[in-house]
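Asks: Residues or ranges marked as domain 'Protein kinase' in Swiss-Prot: 33-293. The feature ATP binding site is assigned by Swiss-Prot to LEU39, GLY40, ARG41, GLY42, LYS43, PHE44, ALA45, VAL46, VAL47, LYS62. In Swiss-Prot, a published mutagenesis experiment is listed as LYS62 to Ala, annotated Loss of activity and of apoptotic function. Here Swiss-Prot flags ASP158 as active site, proton acceptor.
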Amino acid sequence: MSRRRFDCRSISGLLTTTPQIPIKMENFNNFYILTSKELGRGKFAVVRQCISKSTGQEYAAKFLKKRRRGQDCRAEILHEIAVLELAKSCPRVINLHEVYENTSEIILILEYAAGGEIFSLCLPELAEMVSENDVIRLIKQILEGVYYLHQNNIVHLDLKPQNILLSSIYPLGDIKIVDFGMSRKIGHACELREIMGTPEYLAPEILNYDPITTATDMWNIGIIAYMLLTHTSPFVGEDNQETYLNISQVNVDYSEETFSSVSQLATDFIQSLLVKNPEKRPTAEICLSHSWLQQWDFENLFHPEETSSSSQTQDHSVRSSEDKTSKSSCNGTCGDREDKENIPEDSSMVSKRFRFDDSLPNPHELVSDLLC
């Protein structure tokens, strides 16, 4: 097995199609006003709220550096654009409005998701404010988006609560999947093996350097459901080594104390996804037919007012907790420790609604194999 360095010039699984959306070379500032609201920051990108001068519409401007650690990474950015274009008809994926380019950056003008990350819903402060029916609706929407991607042979590979946004927080809006910087195209001709992702969300096959499949995303959906329902992170340890051990051994707490307010159907759903063998995980399509999700459809058909009132009861608590999202951790476990290291000390108050930085230390120095 040959090994090669993981760099922007030799990453496998990137879409190579030329973007259909025009990449404008005009000055971005001639068309948009940047507000003082910074939505997120990483090592190679920053997202800021902006307003169209012609329409007054709010957007999120994602500034991506074309050179990273001395390497030309324009192909990676074009891949992200291509994935967003491919998914433009899917309402569960963030919409790409325009693209600008200058000498050092490519700027993606994205739909503005005012509700922020669903990570805020994982916080213990909101444990009684988000009902299981709310979680069911969100998980079902995530599955709809992931099913669309998988049907087009795209795996996201960085699904986590920080990369799922809400169109609004009150009433509880619809989800928008963001950050396709780590996504890859999979096919029948080649096997893709890469070490990538955020430590506590890595699937066992990633740690074992086994082939990446759509099942890798399904593992992450299991984690997201677990966090939304229990307000704890299932695998995070005191350090990365302990976290990796928990993942490789699938050490998950299903105790009565942790799952006291979680239904058996929800527990079954999570347990079906958090299994070590990726071939035994259900697909997104199969998950959409799971009894847990179908139960919500049945109840909402006859009692739609319950779902509405559930979302409305969140207003005061959600608004008061929203600003805590960037500073709070889920019982000290839900925070993305690697990402926090990339936020400047003077930006501690910045809301991290977007995550797009490389989650593992020095990922471009890790190894990638493409077996054809």
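Backbone N, Cα and C define each Cβ position, glycine as well.
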Asks: Would you say which of the binding-site residues ARG41, LYS43 has the most Cβ atoms within 10 Å of its own Cβ?
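Replies: In terms of Cβ crowding, the pick is ARG41.
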Asks: What does the structure give for the C-alpha distance between VAL47 (ATP binding site) and ASP158 (active site, proton acceptor)? Integer Å is fine.
Replies: 18
Asks: What is the number of other Cβ atoms found within 10 Å of the Cβ of the residue listed as 'active site, proton acceptor'?
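Replies: The answer is 24 other Cβ atoms.
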Asks: Report, in whole Å, the straight Cα-to-Cα distance of LYS62 (mutagenesis position) from LYS43 (ATP binding site).
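Replies: It is 13 Å, counting Cα to Cα.
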Asks: Considering each pair of residues in LEU39, GLY40, ARG41, GLY42, LYS43, PHE44, ALA45, VAL46, VAL47, LYS62, all listed as binding ATP, report the largest CA to CA distance in Å, no decimals.
Replies: 14
Asks: Over all shown protein chains, what is the count of other CB atoms within 10 A of the CB belonging to ALA45 (ATP binding site)?
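Replies: Counting Cβ neighbours of ALA45 (ATP binding site) within 10 Å gives 22.
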Asks: Find the average pLDDT over the domain 'Protein kinase' (33-293) in the predicted model and report it.
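Replies: A mean pLDDT of 94 is what the predicted model shows over the domain 'Protein kinase' (33-293).
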Asks: Between the binding-site residues LEU39, VAL47, whose Cβ has more other Cβ atoms within 10 Å than any of the rest?
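Replies: When each Cβ's neighbours within 10 Å are tallied, VAL47 tops the list.
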Asks: Tell me the Cα distance separating ARG41 (ATP binding site) from the residue listed as 'active site, proton acceptor', rounded to the nearest angstrom.
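Replies: About 17 Å separates the two Cα atoms.
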Asks: So how many other Cβ atoms are close to LYS62 (mutagenesis position), meaning within 10 Å of its Cβ?
Replies: 27
Asks: Name the one residue among LEU39, ARG41, ALA45 whose Cα is closest in three-dimensional space to that of LYS62 (mutagenesis position); these are the binding-site residues.
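Replies: Result: the closest of the binding-site residues to LYS62 (mutagenesis position) is ALA45.
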